[in-house]
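Here the structure comes first, spelled out in structure tokens, and everything after it is commentary.
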Amino acid sequence: MAMLYLIFYDITDDNLRNRVAEFLKKKGLDRIQYSVFMGDLNSSRLKDVEAGLKIIGNRKKLQEDERFFILIVPITENQFRERIVIGYSGSEREEKSNVVW
């Protein structure tokens, strides 16, 4: 059974950050903010995403001032429905009521 997940990341290295974003897109997750993705994952896909992110992170030895931090958070449909959205992108300014997520 699939569950909705939010995946947040704080990655200082541009190449690593771009690899993570491309990986998450390829796995079918939707980017909802610059460093946040969301999508439905069953347990098998979740393990696959987790393993892939670990592989990406382990490819580079980080310097002392660098960060590679990823947080994967499951959320229920009720929690998602109760979300509070503040703001919109420039293209949504005219259609604030049509914000999907």
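Glycine residues also receive a Cβ, built from the backbone N, Cα and C atoms like all the rest.
What you see is the original sequence, not a version with the noted changes.
For Asp10 (mutagenesis position), the same-chain residues lying six or more positions away in sequence with a CB closer than 8 A to its CB are Ser35, Arg67, Phe69. The Mg(2+) binding site annotation in Swiss-Prot covers Asp10.
One mutagenesis experiment named in Swiss-Prot is Tyr9 to Ala, and its note says Considerable loss of RNase activity. The 10 Å shell around the Cβ of Tyr9 (mutagenesis position) contains 21 further Cβ atoms across the protein chains shown.
Quoted from Swiss-Prot, the note on the mutagenesis of Asp10 to Ala is: Loss of RNase activity.
DSSP assigns Arg17 (mutagenesis position) to a helical segment in the three-state reduction. Looking at Swiss-Prot, the entry for mutagenesis of Arg17 to Ala says: Considerable loss of RNase activity.
Among the mutagenesis results in Swiss-Prot, Arg19 to Ala has the note: Considerable loss of RNase activity. The residue drawn here is the original one. Long-range C-beta contacts of Arg19 (mutagenesis position), restricted to its own chain and to partners at least six residues apart, with a cutoff below 8 Å, comprise Ile56.
Quoted from Swiss-Prot, the note on mutagenesis experiment Arg31 to Ala is: Loss of RNase activity. A simple way to gauge crowding: the CB of Arg31 (mutagenesis position) has 14 other CB atoms within 10 angstroms, across all the protein chains here. The DSSP secondary structure for Arg31 (mutagenesis position) is strand.
Quoted from Swiss-Prot for the published mutagenesis Phe37 to Ala: Loss of RNase activity. Within 10 Å of the C-beta of Phe37 (mutagenesis position) there are 23 other C-beta atoms, taking all protein chains into account.
A 10 Å radius around the C-alpha of Phe37 (mutagenesis position) takes in these mutagenesis positions out of Tyr9, Arg17, Arg31, in sequence order: Tyr9, Arg31.
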